[in-house]
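Trainee: Below is one structure. I have some questions about it.
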Amino acid sequence: MSHQPLSCLTEKGDSPCETPGNGPSNMVHPSLDTFTPEELLQQMKELLVENHQLKEAMKLNNQAMKGRFEELSAWTEKQKEERLLFEMQSKEVKERLKALTHENERLKEELGKFKEKSEKPLEDLTGGYRYPRALEEEVEKLKTQVEQEVEHLKIQVMRLRAEKADLLGIVSELQLKLNSGGSSEDSFVEIRMTEGETEGAMKEMKNCPTPTRTDPISLSNCTEDARSCAEFEELTVSQLLLCLREGNQKVERLEVALREAKERISDFEKKANGHSSTEKQTARRADREKEDKGQESVGSEVETLSIQVTSLFKELQEAHTKLSEAELMKKRLQEKCQALERKNSATPSELNEKQELVYSNKKLELQVESMRSEIKMEQAKTEEEKSRLATLQATHNKLLQEHNKALKTIEELTKQQAEKVDKMLLQELSEKLELAEQALASKQLQMDEMKQTLAKQEEDLETMAVLRAQMEVYCSDFHAERAAREKIHEEKEQLALQLAILLKENNDIEEGGSRQSLMEMQCRHGARTSDSDQQTYLFQRGAEDRSWQHGQQPRSIPIHSCPKCGEVLPDIDTLQIHVMDCII
């Protein structure tokens with residue numbers, strides 16, 4: 001199947017039909033004789049697919065062009081912003097230089113004033129400078145002491161938190177045991193008690209004797225013992241919770257006190273720095289008196305700090321004592337739980353429940369251990385992060401120093417080569433703009449070419465529509481001609497049948513007439529032929545001659561002959577095939 005004729009038509013842009021209208025196929029353009037409707041449809045589909053592909057390519061090209069244009073615009077905006085930043089930095093640097101020059105001039109003037117003064121005020125100044133140095137040494141000592149105390153307090157806080165976690169685990173175990181006991185009132189309830197009530201409960205717990213074992217038959221006694229043990233365990237749990245709350249409150253208080261101490265230390269440092277600066281600038285006795293007052297206030301504040309630190313130590317010792325009491329309570333509770341387990345080890349169902357409880361406790365212990373390991377890992381990670389932060393801070397400080405040095409060098413270079421840099425930047429920007437304009441021009445040319453190809457394709461689509469209309473017309477003509485040919489063929493067959501009938505009738509008539517003429521001849525020539533055998537022989541001979549003559553007459557008129565070219569064919573089927581080929 002060749003696509004050359006349609007491609008030629010699409011390239012020229014002319015319509016494929018020179019003589020449109022309803023007519024025979026011989027009047028159509030000769031290039032369409034070799035095509036079938038299926039081939040034309042395939043070519044139409046291919047052209048539509050190519051058109052769609054071209055449209056998609058145009059869209060992609062437009063999107064790429066837009067993206068490049070946006071990138072160029074963003075690049076130009078970034079360059080503008082960088083220029084503005086450089087200009088702002090240069091202005092700030094100039095302002096800093098001016099401020100530094102003013103400060104240098106002021107310091108020079110102050111140095112000149114100090115030189116003009118006598119040696120006595122200089123000695124007074126040196127004597128006055130000794131005082132802030134002593135203050136600074138005292139502040140540094142206090143700082144070291146406070147830092148050591150802070151570290152010690154942090155360690156104690158960590159211990160308290162670990163003990164708190166252990167106590168919470170014990171409380172959860174006790175809750176599980178109480179829930180497994182089956183009593184309706186053994187759910188975990190927080191009981192807020194005052195300090196006097198807690199002390200009374202502790203005394204009662206110490207004075208109360210341990211319950212003795214009873215017989216396993218008496219169920220009522222067992223239930224009473226279980227209830228009393230549950231109540232006792234609830235009291236112990238509430239006391240443990242109170243201890244934990246008190247420990248948390250003390251830890252919070254200690255943290256607040258540490259923060260206040262740090263703030264006071266920072267205030268002292270600021271005051272010491274302020275005093276040292278005032279002493280360097282001025283050398284008068286009034287300032288010395290103020291500094292004496294400040295020293296007294298600093299000493300009083302140091303004393304208050306030491307008192308607070310001692311109070312904090314006392315509170316920590318109290319927390320430790322309470323924690324030791326809680327540990328003793330924990331041991332007692334464990335012993336009582338073991339006793340209860342021994343009592344309740346009679347029935348197999350209770351044994352199964354105990355085994356399940358043991359299994360759940362082991363699971364919880366494993367979970368607690370895993371959580372502790374995770375906490376340790378997190379602590380190690382935090383320590384590593386802290387070390388990394390320290391290293392990063394050191395590197396940051398180094399980078400800041402290098403940055404300051406670089407800024408100074410940049411200021412010097414900008415003063416020397418500002419004009420050169422501006423010229424080079426302008427040249428580079430102009431070159432980049434020229435390249436961008438060239439790229440835009442080339443893209444515009446490509447866009448124009450694509451538009452031309454689109455116009456050609458639209459024209460080709462119009463020609464394809466005309467071709468489709470012509471194909472429909474030709475198909476209708478072909479179907480009409482086929483119907484007419486079928487009708488003509490039917491009429492020919494009917495005529496052939498009529499001819500055959502007429503020929504038979506004619507033969508019959510001729511045979512009858514020949515017989516009559518023979519009879520007349522026989523009657524006329526009866527004298528000549530007397531023998532009957534001779535007459536029969538002549539009669540038979542004449543009949544044979546007539547039959548031969550009548551047999552030759554229908555052979556002279558052929559029935560199966562083409563109406564267009566006159567070719568004689570043996571059968572009707574071959575005649576139909578020949579007629580279709582001859583007409584087409």
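Just so it is clear, glycine is given a Cβ too, placed from its N, Cα and C backbone atoms.
Sharing the features that Swiss-Prot gives for it:
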type    : residues                       : note
BINDING : CYS562, CYS565, HIS578, CYS582 : Zn(2+) binding site
MUTAGEN : GLU50 to Lys                   : Disrupts direct interaction with Rab8; accumulation in the retinal outer plexiform layer; loss of retinal ganglion cells and connecting synapses, degeneration of entire retina without elevation of intraocular pressure
Trainee: With the cut-off set at 10 Å between Cβ atoms, which of these binding-site residues ends up with the most neighbours? Options: CYS562, CYS565, CYS582.
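Mentor: Output for this query is CYS562.
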Trainee: How many Å lie between the Cα of CYS565 (Zn(2+) binding site) and the Cα of GLU50 (mutagenesis position)?
Mentor: 47
Trainee: If H, G and I count as helix, E and B as strand, and all else as coil, what does DSSP give for CYS582 (Zn(2+) binding site)?
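Mentor: The residue in question, CYS582 (Zn(2+) binding site), is helix (DSSP, three-state).
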Trainee: Other residues with Cβ within 8 Å of the Cβ centroid of CYS562, CYS565, HIS578, CYS582 at the Zn(2+) site?
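Mentor: In sequence order, the nearby non-listed residues are PRO563, LYS564, GLY566, GLU567, VAL579, ASP581.
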Trainee: Across all chains shown, how many C-beta atoms besides its own are within 10 angstroms of the C-beta of HIS578 (Zn(2+) binding site)?
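Mentor: Excluding its own Cβ, HIS578 (Zn(2+) binding site) sees 17 Cβ atoms within 10 Å.
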Trainee: What kind of secondary structure is GLU50 (mutagenesis position) part of, going by DSSP in three states?
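Mentor: Reduced to three states, the DSSP call for GLU50 (mutagenesis position) is helix.
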Trainee: Inside 10 Å of the Cβ of GLU50 (mutagenesis position), count up the other Cβ atoms and send me the figure.
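Mentor: Counting Cβ neighbours of GLU50 (mutagenesis position) within 10 Å gives 12.
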Trainee: By CA distance, which of the binding-site residues (CYS562, HIS578, CYS582) lies nearest to GLU50 (mutagenesis position)?
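Mentor: Result for GLU50 (mutagenesis position): the nearest of the binding-site residues is CYS582.
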Trainee: So, in DSSP terms, is CYS565 (Zn(2+) binding site) helix, strand, or coil?
Mentor: coil
